[in-house]
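Here's the structure, in structure tokens; my notes come after.
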Amino acid sequence: MKVGWPGESCWQVGLAVEDSPALGAPRVGALPDVVPEGTLLNMVLRRMHRPRSCSYQLLLEHQRPSCIQGLRWTPLTNSEESLDFSESLEQASTERVLRAGRQLHRHLLATCPNLIRDRKYHLRLYRQCCSGRELVDGILALGLGVHSRSQVVGICQVLLDEGALCHVKHDWAFQDRDAQFYRFPGPEPEPVRTHEMEEELAEAVALLSQRGPDALLTVALRKPPGQRTDEELDLIFEELLHIKAVAHLSNSVKRELAAVLLFEPHSKAGTVLFSQGDKGTSWYIIWKGSVNVVTHGKGLVTTLHEGDDFGQLALVNDAPRAATIILREDNCHFLRVDKQDFNRIIKDVEAKTMRLEEHGKVVLVLERASQGAGPSRPPTPGRNRYTVMSGTPEKILELLLEAMGPDSSAHDPTETFLSDFLLTHRVFMPSAQLCAALLHHFHVEPAGGSEQERSTYVCNKRQQILRLVSQWVALYGSMLHTDPVATSFLQKLSDLVGRDTRLSNLLREQWPERRRCHRLENGCGNASPQMKARNLPVWLPNQDEPLPGSSCAIQVGDKVPYDICRPDHSVLTLQLPVTASVREVMAALAQEDGWTKGQVLVKVNSAGDAIGLQPDARGVATSLGLNERLFVVNPQEVHELIPHPDQLGPTVGSAEGLDLVSAKDLAGQLTDHDWSLFNSIHQVELIHYVLGPQHLRDVTTANLERFMRRFNELQYWVATELCLCPVPGPRAQLLRKFIKLAAHLKEQKNLNSFFAVMFGLSNSAISRLAHTWERLPHKVRKLYSALERLLDPSWNHRVYRLALAKLSPPVIPFMPLLLKDMTFIHEGNHTLVENLINFEKMRMMARAARMLHHCRSHNPVPLSPLRSRVSHLHEDSQVARISTCSEQSLSTRSPASTWAYVQQLKVIDNQRELSRLSRELEP
């Protein structure tokens, strides 16, 4: 590679050959002295990623070369360009806040002329200021999407942090009090009110509202631990839930940490936090920024980033620091736990922990719940408030049965324990083991006590088993049809219950009430099937009578089409079980004429990349990516495969057809289709998907995979249509429609498709179309900027999470982030801890999976005029969503054709092809 500005001498840059005589001995860490400042090579050397293990050869024309020893692939930020760029970003952010503060000041003067005036307090006069409480009242009176005092306090804290608001005594924390006075710096602005100014004010308040929660969290962390309020402790605790350094800790420990964490900022890169050999006094978590880890002899070992931690080992082992920590960039923020607090928390955890042993081995570990950590109800008299941390599967089940009472409600902690167990039991207790254990408990009778006591014990125990089984059936529903062990167990249990009149009558009385009080959704998102009580209970619904809304759900026993291509692009379609293995697919192919043995099954994407499939791989038809196809070929032909023409995507766009349908109606059609896919996902599919098929072989995640494929399809659909629109004017109109489409999807609470469309608009092939973006009206560009805020990934997508928390169901969440959270929980926590099941991990996975149940707890109202609404209306009209297909948004394209179009989108997913088309549009 040759490097140089036009007119400069060219430098040839490449890996050095160690045995080359032209190089001589490499000079480790040396830089060539002959490289002038300002040349392109000088800039390359500043920004170039240089691994320690390689030397680089720099050949200047007619001059002797030199060698450079690299440090690591991560670029260091001590170059002037990087510092200038970072400072410019911070300066731009500050300018936006200052401008927002001036706009807010101007509007407050116009609406509340007496807000800012001279104040007298404790014999002191404060000129031209307002009290904290009055300022909060004034901003609340503006409306503009601000609904709570805490939200306004966050806005004011942002203004205070950036200097757009000042405390008369220079306090750094905003307080909503009458005796705290604040003033806006600078001259008093002219009170001008225009329609455009009101729009800018709304945009300013939205910006401040977005940054408000982060400012409040920083204030809470800056406070001394003893001065933090309960609300601030909850805020810190919520933040700790998304920090990977503490993901392995229990929630009770995280609450303890929230009370002792200290905020420690450092402003300058190169600051040494501590040195190797120092005494360990603190444990650090990186909240913002990054650090370099350096040791004697090895130099730079690694770089740690946001969410990583360091320093814990020295506290645990009471040993000196094993490395030196150096700030890698400016403005690094750390969360610090001092040694005495660290040791106290460890001791408190041990004091709250109870271990049960059998035959000299620990079989159950319980932790006493902290006061206020549980639901807001008084503890039940005589019942200890312990949480299962780990245990053997049998002991966890035994404790669950003992904890279940006949009078527990849906808000009882036992109900959550039951839900956690049922959602995750396949991870640690397969159905065969669970059924055997339940039958064992059903037959167990106590050895001592009177006959009446024994009879009461047996009756209560069997009631608990029936209740657990009924909830198990309610959760999994028809998924148990394909499990022979489960069906056999349910039949045996039905026979046993039929012999006991008390249990049969109790089952008939309790089941309808249980169904009304506690609805555990099945795979279709509707009410769970109830048992039909005749002479014997029928546990499972009749397969001949499918449940409402289940037509699109793929079950384990279903057969799906396997479209298999030959190298000549001829296609054979087989109907095979969705969980069929590659070996079974090849066996079915062997029975077809013209197919020979010795061939392999591979999947090929639109770029022509082929990946061989292992014989034991299952569900390959439903796990195919976007525009991927299955090919059966001889092994030597794999590298010669050419994608099927259908994989390459369209060559002509649909801009003319899309012009006939409004963005509102298009969003409604997309949302209706997404709901049909989203409702087909069972909660447990998230857990199965994260664990992988190698752990659970007799389950399918086809519904979840189909929904994820739809997400990818939508984002590439946006990029495809824009790249296939050759005329600048219509292309700008199409871009405008997609931005409005994203806004309507957000309004309809379809956040998954909203993110997909926004990701499509941010595709590099689209974002580079500068002339197209310039054609957009200013109002549309402002709308796009406002929508982009929800995509902010900082602090683990805090903006999105806060927005989601404010939405009431029905909601379609951003599924990739939910799966990321599930993967984070799975990979950050061991399933086994000291040979016991880590039930704390199961609890966290179940909590994440229940997000689907929460989002679908109210039925959506169809938004498309094509689909019937009568059968979908919810009983509670207050939660029904209003149709967006108003008279003002009627489209000239028929709803039927639009519905067919959104279900069969054709896209180009080859990024190289999209980039090529983009360059043709705007070179």
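Each Cβ is built from the backbone N, Cα and C atoms, and glycine gets one as well.
No noted substitution is present; original residues retained.
According to Swiss-Prot, the feature 3',5'-cyclic AMP binding site maps to GLY311, GLN312, LEU313, ALA314, ARG321, ALA322. The Cβ neighbour count for GLN312 (3',5'-cyclic AMP binding site), using a 10 Å radius over every protein chain in view, is 16. According to DSSP, GLN312 (3',5'-cyclic AMP binding site) is assigned to a helical segment.
The domain 'DEP' annotation in Swiss-Prot covers 110-186.
Positions annotated as domain 'N-terminal Ras-GEF' by Swiss-Prot: 384-518.
Under the heading domain 'Ras-GEF', Swiss-Prot lists 662-889, citing sequence analysis as support.
Sequence-distant neighbours of LEU315 (mutagenesis position) (same chain, six or more apart, CB under 8 Å from its CB) are GLY280, SER282, TRP283, LYS339, PHE342, ASN343, listed in sequence order. For the published mutagenesis LEU315 to Trp, Swiss-Prot gives the following note: Abolishes activation of RAP1A.
Under its mutagenesis entries, Swiss-Prot includes ARG321 to Lys with the note: Reduces activation of RAP1A. Proximity of ARG321 (mutagenesis position) to non-local residues of its own chain (separation of 6 or more, Cβ distance below 8 Å) is seen for PHE274, SER275, GLN276, GLY277, ASP278, LYS279, GLY280, GLY311, ALA314, given in sequence order. Following the DSSP three-state reduction, the secondary structure of ARG321 (mutagenesis position) is coil.
One entry in Swiss-Prot concerns the mutagenesis experiment PHE342 to Ala or Thr. Its note says: Diminishes GEF activity dependence on cAMP concentration.
Per Swiss-Prot, mutagenesis ASP412 to Ala is noted as: Abolishes interaction with PDE3B.
GLU415 to Ala appears in Swiss-Prot as a mutagenesis experiment; the accompanying note says: Abolishes interaction with PDE3B. There are 18 other Cβ atoms within 10 Å of the Cβ belonging to GLU415 (mutagenesis position).
Under mutagenesis, Swiss-Prot gives PHE417 to Ala with this note: Abolishes interaction with PDE3B. Under DSSP, PHE417 (mutagenesis position) is assigned to a helix (H, G or I) in the three-state scheme.
A gap of 32 Å separates the Cα atoms of PHE417 (mutagenesis position) and GLN312 (3',5'-cyclic AMP binding site). Across the structure, GLN312 (3',5'-cyclic AMP binding site) and GLU415 (mutagenesis position) place their CA atoms 36 angstrom apart. Sequence-ordered, the extra residues of this chain that approach the 3',5'-cyclic AMP site, with Cβ no more than 8 Å from the Cβ center of GLY311, GLN312, LEU313, ALA314, ARG321, ALA322, are GLY280, TRP283, PHE310, LEU315, ASN317, ALA319, ALA323.
Taking only the Cα positions, the spacing between LEU313 (3',5'-cyclic AMP binding site) and GLU415 (mutagenesis position) is 38 angstrom. In sequence order, GLN276, THR295, LEU313, ALA314 are the residues of the chain that are 6 or more apart from ALA322 (3',5'-cyclic AMP binding site) and have a CB within less than 8 Å of its CB. Across the domain 'DEP' (110-186), DSSP helix (H, G, I), strand (E, B) and coil residues number 26 helix, 18 strand, 33 coil. Secondary structure of the domain 'N-terminal Ras-GEF' (384-518) per DSSP, as helix, strand and coil residue counts: 104 helix, 6 strand, 25 coil.
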